[in-house]
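The block underneath contains the structure these notes are about, expressed in structure tokens.
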Amino acid sequence: MAGPGWGPPRLDGFILTERLGSGTYATVYKAYAKKDTREVVAIKCVAKKSLNKASVENLLTEIEILKGIRHPHIVQLKDFQWDSDNIYLIMEFCAGGDLSRFIHTRRILPEKVARVFMQQLASALQFLHERNISHLDLKPQNILLSSLEKPHLKLADFGFAQHMSPWDEKHVLRGSPLYMAPEMVCQRQYDARVDLWSMGVILYEALFGQPPFASRSFSELEEKIRSNRVIELPLRPLLSRDCRDLLQRLLERDPSRRISFQDFFAHPWVDLEHMPSGESLGRATALVVQAVKKDQEGDSAAALSLYCKALDFFVPALHYEVDAQRKEAIKAKVGQYVSRAEELKAIVSSSNQALLRQGTSARDLLREMARDKPRLLAALEVASAAMAKEEAAGGEQDALDLYQHSLGELLLLLAAEPPGRRRELLHTEVQNLMARAEYLKEQVKMRESRWEADTLDKEGLSESVRSSCTLQ
């Protein structure tokens, strides 16, 4: 029953205490179960008298959706009850507050922290997308932190959520203007892709401290939403190329040009495949078993590739592990595998240099045969520049970028090249360059994995979040 006065209402089986927040038609309280477990929960109290037809529909949709889903990064609906005055949604309690407060008390988040958080949100969004559910009100205020010590994000407040197939279109305005996709305001016609825009705004705010349409007045906000100007990213702080690429593709005003859901989930910066999970260690171990087998067979290149792939899973396994003793054991193993990978790298690098020298005569002949093809000759020059960068110490990333640029051109030219000797030489050169690019990509990844493992060797993820995000 609801209690009199201005205090929290009374609900059988629970003791409601402090108010956590309130919205248009609901107030959320922290509560304790009266059972022996004394479980802490959050109870969303919705006053029946405040409900109109639209808000009743929103509430019923929220209950229907949350009843049927379980995901580590979506707030769990444990139960719901009602009495003559209120409807009560008994939810999982998240002690860390919301993402908006977390960002603003730290001003901005480092890219590595933002990436971990974005992986968690992308995982929840993928889960919803597979079930044709669109949230339609994604914003930092609707994203909760499980705690401040070891924060995990939890998507909350499904009041505007809808069952929407990718091809469904809606016309009813929903969401918060700062995080709303432009087509919701400008065309009043939208589909599930509006959630991708909102993810871009959330990431932008995490990295730069405010959303891209931050305004002093509603008229200024409306002008920014209706403008056709491209969303420009600040030059500071410095961000990785992949991070900037993702932001620009999420914050594309035209939904037909916006990144697709599948490309978002597969984007190298999101990298859901390597998200910390209970499966990370098993996948790393399976790859190491294969690497050791190839190593014993004398296939150094295959062994190196498998060790590098294993490291890509060992790092998230370290993030996921909470037991200090098991974490130390994983770190020790990672150190061994990195050392062996470095030895194999020297062997493979020496072999690759020999192959490059052997291929010089064929490469020179191809260049001679390309004299009447300026575009082909230019692409081969870029490939030569990539090789030179590769031989220079510390030039792996620049070399990889040049290889990828060259291959982008050469693959198109190969497809258009008529049969003949030049086509044969070009095909061989493309195969060689692709192998070099793949090898370099693994070296860059291995270096990043080793750096991250070394970082974890000094402090856990929660410490890293606290120390790197806290204002001095």
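All positions are counted from 1 along the displayed chain.
Keep in mind that glycine also has a Cβ here, set from the backbone N, Cα and C atoms.
Annotated domain 'Protein kinase' per Swiss-Prot: 14-270, in sequence order, evidence recorded as sequence analysis. When pLDDT is averaged over the domain 'Protein kinase' (14-270), the result is 89.
Annotation comment: Swiss-Prot describes Leu20, Gly21, Ser22, Gly23, Thr24, Tyr25, Ala26, Thr27, Val28, Lys44 as ATP binding site, evidence class sequence analysis. DSSP assigns Lys44 (mutagenesis position) to a strand segment in the three-state reduction. Cβ neighbour count for Lys44 (mutagenesis position): 25 (other Cβ atoms within 10 Å of its Cβ, all protein chains included).
According to Swiss-Prot, the mutagenesis experiment Lys44 to Arg carries the annotation: Decreased kinase activity.
Taken from Swiss-Prot, the feature active site, proton acceptor covers Asp137. DSSP gives Asp137 (active site, proton acceptor) a coil state; it is part of no helix or strand.
According to Swiss-Prot, the mutagenesis experiment Lys139 to Arg carries the following note: Loss of kinase activity. Does not promote GLI1 nuclear localization. Its own atom aside, the Cβ of Lys139 (mutagenesis position) has 21 Cβ atoms within 10 angstroms in the protein chains shown.
The domain 'MIT 2' annotation in Swiss-Prot covers 375-444.
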Cα separation, Lys44 (mutagenesis position) to Ser22 (ATP binding site) (Å, whole number): 9
Within the domain 'MIT 2' (375-444), residues counted as helix, strand or coil by DSSP: 62 helix, 0 strand, 8 coil
Nearest-integer angstrom distance between the alpha carbons (Cα) of Ala26 (ATP binding site) and Lys44 (mutagenesis position): 6
Asp137 (active site, proton acceptor), number of other Cβ atoms within 10 Å: 21
Spatial neighbours of Lys44 (mutagenesis position), counting only the recorded positions Val28, Asp137, Lys139 and Cα distances within 10 Å: Val28
